[in-house]
Structure formats: C-alpha cells, structure tokens
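Undergrad: Take this structure first; my questions come after.
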Amino acid sequence: MSSLGFSVGTCSPPSEKRKCRFLVNNSLNKAEAINLRNKQKVSSDPELSFAQLSSCGRREAIIGFGFSIGLLDNVSALAETTSCEFSVSPSGLAFCDKVVGYGPEAVKGQLIKAHYVGKLENGKVFDSSYNRGKPLTFRIGVGEVIKGWDQGILGSDGIPPMLTGGKRTLRIPPELAYGDRGAGCKGGSCLIPPASVLLFDIEYIGKA
C-alpha cells in the first residue's frame with residue numbers, strides 16, 4: 001500500500017517504509033517544530049517520533065494522526081451512530097460524555113495516550129487509532145494536537161476535563177480544527193474538506 005504526504009503532513013525518510021503521519025497541529029513552522037522536538041520526550045515507537053520534515057516537502061510540524069491512501073480499506077466508511085446530546089461551549093466546541101472516567105484528569109504538558117475515531121459530519125470515517133491497533137501518544141495542551149482536542153480533553157470554556165477511562169465525543173468547529181485549508185488534500189480532493197466540522201470519539205486511556 002503506497003503512502004501519501006498530505007498538505008499538512010509529515011513522512012519518514014523515503015528509505016524507511018513507514019506511513020505518513022497526519023499533522024494534528026498545522027500552525028507550527030519548521031523551525032518551531034524542530035525546537036519542539038528537541039524539548040520533547042518522544043515515544044520510542046518510530047511512527048510517533050519526529051520524522052524528517054523535508055521528506056514530504058512540507059514545512060509544517062509533526063506528531064499526529066496516521067493516514068495512508070488505503071486507510072479506509074480497513075475501516076468502515078460510516079461511523080457507528082450512537083445517540084448523544086451535545087453541550088456547546090461559547091467557542092463552538094461541543095461535547096458529549098458517553099462514559100465518565102474514573103481516574104485522574106490530564107495535566108497540561110503531560111504525555112498521554114488516547115484512542116479515537118475521526119469522522120466528518122456525514123459520518124464518514126477518515127481516521128481511527130483502533131484500526132491501527134494502538135492509541136495515539138502525544139503531549140496535551142502544548143499545541144501538538146488541534147485546539148479542539150486540547151480544549152476537549154483538558155477542559156476549557158465550560159467543558160469539564162476528561163478523566164482516565166472516559167469516552168467523549170467532540171464536535172469541533174473548523175476554527176478549532178483545520179480551518180479553511182482542510183487536510184489530506186491532493187489533486188483537488190481532500191480527506192477533510194475546507195471548513196469542515198469534525199466529530200471525534202475519544203477514549204482517554206491516561207498517562208503514557
């Protein structure tokens with residue numbers, strides 16, 4: 001299965017057979033990303049480590065969701081629908097707790113693990129950590145993920161923090177996600193179209 005460097009992604013060097021990693025935060029420039037890498041404790045898993053930014057021909061930074069051309073071959077095109085009543089914060093970020101956690105909440109700057117399924121508003125799945133068989137490991141609250149994730153997990157603007165073991169659905173407006181640029185764009189088509197509202201089912205596993 002061939003891999004694809006998306007408009008806001010990063011890849012491993014061409015000599016290494018690893019999937020492109022989807023960018024979670026598209027606001028960092030290359031210098032900032034390298035500086036963040038030097039300060040950050042990175043997982044020993046090579047797929048979650050910083051890759052050579054130039055290999056995808058992009059200047060944005062790393063650590064994020066895994067995408068490849070054949071991703072949807074192994075994941076349902078439509079998400080499983082579950083009734084969920086959303087509470088909406090002033091920022092437009094909405095949440096619904098399907099399972100309230102039992103353990104400690106995340107602390108800003110902490111390395112945590114979370115499983116997730118990402119969907120468009122029409123229910124089409126564009127990414128799933130469950131499909132890859134392992135959770136995403138990232139540092140929360142420092143810009144490694146889109147703003148909607150940081151706010152939706154840490155708690156902000158009237159949204160309570162997630163607790164370890166909790167399962168929450170986030171409905172994220174474009175301004176807290178990928179904005180008017182969209183993501184995963186190539187040849188006039190985008191996996192995440194511009195100005196998309198995104199739905200994420202997140203399972204907060206806890207501290208990494």
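We number each residue from 1, going along the chain as drawn.
Any Cβ shown, glycine's included, is placed from N, Cα and C.
This is the original sequence, none of the listed changes applied.
When I checked Swiss-Prot for this same protein, it listed these features:
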type	residues	note
DOMAIN	109-208	domain 'PPIase FKBP-type'
MUTAGEN	CYS84 to Ser	Reduced PPIase activity; when associated with S-96
MUTAGEN	CYS96 to Ser	Reduced PPIase activity; when associated with S-84
MUTAGEN	CYS185 to Ser	Reduced PPIase activity; when associated with S-190
MUTAGEN	CYS190 to Ser	Reduced PPIase activity; when associated with S-185
Undergrad: Going by Cα-Cα distance, pick out whichever of the mutagenesis positions CYS84, CYS185, CYS190 is nearest to CYS96 (mutagenesis position).
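TA: Going through CYS84, CYS185, CYS190 one by one, the closest to CYS96 (mutagenesis position) is CYS84.
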Undergrad: Calculate the distance in Å between the alpha carbons (Cα) of CYS84 (mutagenesis position) and CYS185 (mutagenesis position), and round it to a whole number.
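TA: Cα of CYS84 (mutagenesis position) to Cα of CYS185 (mutagenesis position) measures 30 Å after rounding.
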Undergrad: Measure from the Cβ of CYS185 (mutagenesis position) and count the other Cβ atoms within 10 Å, all protein chains considered.
TA: 17
Undergrad: Can you give me the average pLDDT across the domain 'PPIase FKBP-type' (109-208), rounded to a whole number?
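TA: Mean pLDDT, the domain 'PPIase FKBP-type' (109-208): 96.
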Undergrad: Name, in the order they occur in the sequence, the residues of the same chain whose CB lies under 8 A from the CB of CYS190 (mutagenesis position) and which sit 6 or more residues away.
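TA: Sequence-distant Cβ neighbours: GLY182, ALA183, GLY184.
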Undergrad: Can you count the other CB atoms that lie within 10 A of the CB of CYS84 (mutagenesis position)?
TA: 15
Undergrad: As a quick check of your reading of DSSP, tell me how many residues in the domain 'PPIase FKBP-type' (109-208) are helical, how many are strand and how many are coil.
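TA: Final tally across the stretch: 15 helix, 46 strand, 39 coil.
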